[in-house]
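Feature annotations, courtesy of Swiss-Prot:
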{"type": "MUTAGEN", "residues": "Ser531 to Ala", "note": "Loss of activity"}
{"type": "ACT_SITE", "residues": "Ser531", "note": "active site, nucleophile"}
{"type": "ACT_SITE", "residues": "His585", "note": "active site"}
Amino acid sequence: MSSKGGSSRLGSKDLKKMTSRTERELRDSGRVRGEVERVEKRLRATAKVKEQPPTGDYKRRALASPGETAAPTFLVDSRGIPRKTSSTAPRKATLRPASSSPRLASSSRPTESTLPSSSSRALQGASSSSSSRPRRLHESASGRGGSGGSAGELRQEKKRLPELEAAEAAPASCVVELRDVTARKGRTSPATPPETAGSSVCGQGSHARTAEKLEEGTASHRDGSRRGSVDAETWATPGDGSSSHEFESSPQREERMQPQETGRRELSSEPRSGDLTKNGGDGGPRRHSCAWRKWREHMIQSFDITTHPFPPRGDGSPRRGKFLMIFLTSSVLFFVFLQELVLNVTTFNGRCMSPVLYPSHDAPESERTPRVISFGYGACEHNLGVSLFRREETKKDPRGRWTPGPLTERCASGRCASDDGWPSDLVQRGRAQRSPAAFDSPNPRVFSSLGALDTNKVRNYGEMFRVVWGMFLHGGWMHLLLNVSCQAQTLWILEPAWGFLRTLSLWIVGGVSGSLLSAVANPCTVTVGSSGAFYGLLGALVPFSIEYWDHIASPAWFLFCVSVLVMVAQFGNMVGVQGVDNNAHLGGLIGGLLFGFATIRSVHAFRWQGVAERMASSTLFWWMFPAEKRRSLREDNLQRVAREREERSSGRIPPPKFVWKFRGHEREWCVRFAAAVGLVTFWSVLWLYLLVPSYYESLSSPPGNFSFLGSTGCHCCRVQPFPGEEDKLPAFHPVRVNRGLFWCFVSEGVANLFCGRSSALNRGADVYGQTRQFEEALGDLPSARAGEAPLRIAKEEGESASVWQRLVKSAKKTYNAVLGNTTTPAAPSAAELAQQTRAGQ
């Protein structure tokens, strides 16, 4: 560019740049002009719909002319509370939403004639005094030339377009996230109250609430969700210009009005108590209703109460972070089972974990002294007669007579984890302790070492931890996966509604209840597994369905399916499945059922009238009710709902109680109290029969594990030698070593031998005084100690009973046990014992 004689000449490049810039500005100005015209058109349409005469004590005079208004000016502070009103003379005014003020709405909006035409391409101010008015959104572009203004002004207009779009939208406080708690779908949808004559877009009574807030001044609001609703429901129209106020921006206001609670919210569209008082009504009931709502929100915020069991569908996973109990229990159970496998390998199937080497019993006397092997598995290899790695074959040592055994491999689980006990050439009768393993489980011998539920060790050695720790162990991969999958499916329903602490307490109570009943009713076997806790979750589904009766789509069907599932699971295991502890299942079911009712939040929704109506309308029970009865039930239920709604609306409800979540109903407290007493009684009786000798000794013949084929039988007694054989038994005989213990045996013959009811010495006894009968009886001990409980009836020798005879015998035994007619064989007298001994000799 060059300058000469006061004139300037543009170069070709500069001229191109200016031309392209001018074309771009013209194109942008046309686009902006079109957007402004569309926004102004929508504003005029909205103002025409909203222009209705106000009602109430604060009626405004009709507009004298299309461009005049006599509405008072409502000025609000930064918190959204009205501070001052000015009633000025009518003056010419047009709609001018302020850029820095929140989006406001009022019933006295200007008419279509008060708005500028679309050709003006600008929104004019509402007052001639620019010093006292808020900043304009758009400058008039009529005097800017054909281009529609400079480039800076065009950019400003483009920036203000979103504000114009927001100005014609509904106020933010009118669209409240309202969770429909009566609908069973549990969805969340933005809800707006209906428009009525004399009310704004946000609901009825906006002018009355506005006037009340003007009188209150800086008084605090009754409801947090109602804060800022007046400034969102009233469009600010400047007055005489005596005072101006800088409003907070809409994003700041929306952030301030963000609700803190995650539960339900209600629209604050009902009139306040002051409105009723001014109109001649009684504001007391409204105060109670408002106090109730405030108390409910306080409880939700303070205690994080879940008011709806089914979270709404939204962005992302609505249940994210809701299943801590599922992941916690599953991970713990898997970790403990892996520890079982590790211990099964390192202890040689539970047979050896000590570094002490015990020489053979036929070794020279000078070499029979046990010794400690400080490193390696040499001690266990010698004691078990195996070798873990290939060694050079050597001849037998003439002094120690020890040669490395055959090469063997250790397994964590499966058939290879089975063993034949201890070698007979090293351990007397070592082969009698044979222990087989299932295809998916470690050797059952390790369960007792890991802390499985063993009633005999709990009573005699005080190992109380077995009552709790036994439910973390599992017998195999199939057992573990089945329990974890069933628990996850049940916790998927319970945990989002009941929360982590309540669900964790339920899981522990169910597991301990199952362990207690199993330990008392079947003390002969070793029990592992968390199926008792799972049945506790199943039992809790019954109070869950009653507690959330109004939120479940088909609660009657849900309750029916839960009942059928429990019966099928319980009775299915009683058909003849071996290795299943039905006592633990039954105890967990009772514990979970009682705990669920003891902690139930409300039984308010479970009324017979509503239940009968649901049953009459269901496809399962409709045939039980005639058509007239079904119609009558439905009408009665609708009348009851309408009556309760009228009572709540009129204020005939009691003030909020302290314990809000329990609703304070006497019937509900009776249910909780009865269930809590039942649970405490159930636990107390079981603990007494588990730990107190005077109680469990009176139960000498517990029922054992039961099924439709009968029961396994269980026989308990004090271990003692047969009278007259105390000095004849060897020093390390099992009877002499364990003398005085109260032990329970599966076989009645074994119990008679160890409890002194039958003689262990007989013709043909070996060096230890053990007869063939005694050795055969000992064959039942490995299965009893290893936790294998074959489902059979304990019968006398030579007795062959059919299935029908077993059922009859089991029924008679149960009948006698219930009536207290169980006969225990009396201990023989000294004369009878002497006579039996002489006859045997």
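Glycine is no exception: its Cβ is also placed from the backbone N, Cα and C atoms.
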Assigned conformation of His585 (active site) - DSSP reduced to three states: helix
Inter-residue C-alpha distance, His585 (active site) and Ser531 (mutagenesis position) (nearest angstrom): 6
Cβ neighbour count (10 Å, all chains) around Ser531 (mutagenesis position) is 27
Around the Cβ of the residue listed as 'active site', other Cβ atoms within 10 Å, all chains included, total 25
